[in-house]
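Written out below as structure tokens is the structure these notes cover.
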Amino acid sequence: MEKLTDLNYTLSVITLMNNTLHTILEDPGMAYFPYIASVLTGLFALNKASIPTMKIALKTSKCSYKVVKYCIVTIFNTLLKLAGYKEQITTKDEIEKQMDRVVKEMRRQLEMIDKLTTREIEQVELLKRIYDKLTVQTTGEIDMTKEINQKNVRTLEEWESGKNPYEPREVTAAM
């Protein structure tokens, strides 16, 4: 354990890797060498940092699978960020949390739609009742004789002499 966390040991291994790469790739026109060296250095540093961390986490935690999974996901996300990707790896727990949040939001929206639909139905029923009260309904023929005091009106055939007494007559006056 001491050997894994020893800084001098880590630096000597990095120097050894760089020297090995320099001897393998002796071409001075090699343009990608610094990038390859930095990636390998980063991978080595991640290896040296993650192994002791995982050993300690496995010894101290009760649920080792979740810790290992979280460490691996964190390492891969770090590598993706170093490579310039914006995407991240998510675990099933995070996906389930997001799905629960989406389902909860959908339920809330469905409840809101249900409330609004109920209110709209109540408003339509109220408008229908108001419309029914405002519309003119035909009740058939209305007896208007009581309204104009003509209950005893007779027709021409009903008069005794056969003439209407209210019909105007010609009147001649003497001068």
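Just so you know, glycine gets a Cβ as well, placed from its N, Cα and C.
Original residues throughout; no substitutions modelled.
Looking at Swiss-Prot, the entry for mutagenesis of Cys63 to Ser says: No effect on receptor activity nor on oligomer formation. No effect on receptor activity nor on oligomer formation; when associated with C-71.
A mutagenesis experiment is reported in Swiss-Prot for this position, Cys71 to Ser, and the note states: No effect on receptor activity nor on oligomer formation. No effect on receptor activity nor on oligomer formation; when associated with C-63. In three-state terms derived from DSSP, Cys71 (mutagenesis position) belongs to a helical segment.
The note that Swiss-Prot attaches to the published mutagenesis Glu120 to Ala is: Complete loss of interaction with integrin ITGA2. Under DSSP, Glu120 (mutagenesis position) is assigned to a helix (H, G or I) in the three-state scheme. For Glu120 (mutagenesis position), no same-chain residue lying six or more positions away in sequence has a CB closer than 8 A to its CB.
Taken from Swiss-Prot, the feature Ca(2+) binding site applies to Glu120, Gln123, supported by sequence analysis.
All chains included, 6 other C-beta atoms sit within 10 angstroms of the C-beta of Tyr166 (mutagenesis position). Listed in Swiss-Prot as a mutagenesis experiment, Tyr166 to Ile is described as follows: Loss of ICP-binding activity.
Quoting Swiss-Prot on the mutagenesis of Met175 to Gly, Lys or Ile: Abolishes receptor activity.
Distance noted between the C-alpha atoms of Gln123 (Ca(2+) binding site) and Tyr166 (mutagenesis position) is 59 Å.
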